[in-house]
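Quick notes on the structure that follows.
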Amino acid sequence: MSDSKDSKGKAPQKPNDAEQTPGGKLTPQAAEALLENNPSLKNELGGLDKDKALEALRKMDISELLTGLSLTGKNKKDMAAFKFWQTQPVPRFDEAASNAAGGPIKMIDPEKVSKEPDALIEGFEWTTLDLTNEEELRELWDLLTYHYVEDDNAMFRFRYSKSFLHWALMSPGWRKEWHVGVRATKSRKLVASISGVPTQIRVRGQKIKVTEINFLCIHKKLRSKRLAPVLIKEITRRCYLNGIYQAIYTAGVVLPTPVSSCRYYHRPLDWLKLYEVGFSPLPRGSTKARQITKNHLPSHTSTPNLRPMEAKDVDAVHDLLERYLNQFDIHQAFTREEIDHWLVYKESPQKEQVIWSYVVEDPETHKITDFFSFYNLESTVIQHPKHDCVRAAYLYYYATETAFLDDQKALKNRLQMLMNDALILAKKAQFDVFNALTSHHNPLFLEQLKFGAGDGQLHFYLYNYRTAPIAGGVNEKNLPDENRMGGVGVVML
């Protein structure tokens, strides 16, 4: 949820050469770093007595909420002013992190929700995007392509395909009115957007209807107009009118207040290409040949009875995934229709493939015992003489019957086999890098399968819902920790 790369926390970022090692408590130095890396916090708390300004920040549970706060300036761009978030139904920084009482923060009376949007600044007007209209889809694609997500050094920029936008924004139950845009009145040019899709999630067993907020994007020339809070308020109003009072979103910046925080990991599939475009460094003392050899993958998968997922597998995968995700504190509560939409590739000559899903079918019982999936998100390589894009595969959902055996060693072995096959299949599909978070049971295989730590952190947020902090799969040193699993079981695009 942001007009900058930091809102995603997953821009095409370089792996991190050096480990960050923030302490388990928010020290005065770390609190000052938090202010430094979030300009709006610094600006709006700057008028207060320094000790008072830092006191609220020190009350945060750093090990749960801010593990791995980037101290390298990666959090420089703010999604919206800190003052704005003080007016919203979100947990405050100074609330006790151990408060386990879960539930809505504010009860919404739909009769009191405005039927009309707030007025925009002169020269701009609201619009509702029709993504079934090829021209309006192209406008959104154009805005996102040139103004959405870019790395700090302007070397890489996300390149969402139109097929990806259809997949991401037209899931079951999608509403046209939740695809919000802002146009320049005179030119009619689309200059800002925010989108949401409806779904249900479970938070510590409580099933709630939410809107997944995404693609908050503002034209670079309008970043000073403070449109982000206005866009957030407008999508909130439209959701309220449809009876949805909670939302889930992610950001790479620290806002009030993360429910969890995961770290990105990257596994090179074409190391030489990643090195040539500046994504992967050449480690000191190593050589190109050594790095290519280190990241080499077998030509063939090793899991018996592995095959691409088909429409006939939807019910079995739905059952397996639902049982698996129930092990996590926060996760999506999928419907059968959502499984079909999100996981089944429907070949079409007009559309690029976005999702790759595979199942393991027992040849005797024909039961689906395992499945995994990954999706495609390319990045443009800006002004490079040889390469124009990096193809990144993002680990999506997976599940395995082995997870129910109460045998972590067996689960670790099974996931390492499955995920190594995912890497092989992604390599065969011409992907250059495979990305994954420390969510789910990912700490069981990330380091063993030669994923490298990234400098991207993804913070998870709930709007108008309070719950105690949820483990993000990392420890106080921001490293994958098998003892910190079982928290995040949701994947946000």
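Sequential numbering from 1, following the chain as shown.
Glycine is treated like the rest: Cβ placed from N, Cα and C.
Secondary structure at Leu227 (tetradecanoyl-CoA binding site), taken from DSSP and collapsed to helix, strand or coil, is helix. Swiss-Prot lists Phe82, Lys83, Phe84, Trp85, Leu216, Cys217, Ile218, Ser224, Lys225, Arg226, Leu227, Ala228 with the feature tetradecanoyl-CoA binding site, giving similarity to another entry as the kind of evidence.
Within the same chain, residues at least 6 positions away in sequence whose Cβ sits under 8 Å from that of Asp370 (mutagenesis position) are Thr303, Leu320, Val359, Val360, Tyr398, Ala399, Thr400, Glu401, Thr402, Arg414, Leu418. Here Swiss-Prot describes Asp370 to Tyr as a published mutagenesis experiment; the accompanying note says: Causes a temperature sensitive growth defect.
Annotation source Swiss-Prot lists active site, proton acceptor at Leu493. Just so you know, the Cβ of Leu493 (active site, proton acceptor) picks up 19 other Cβ atoms within 10 Å once every protein chain is counted.
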Leu216 (tetradecanoyl-CoA binding site) and Leu493 (active site, proton acceptor), distance between Cα atoms, whole Å: 13
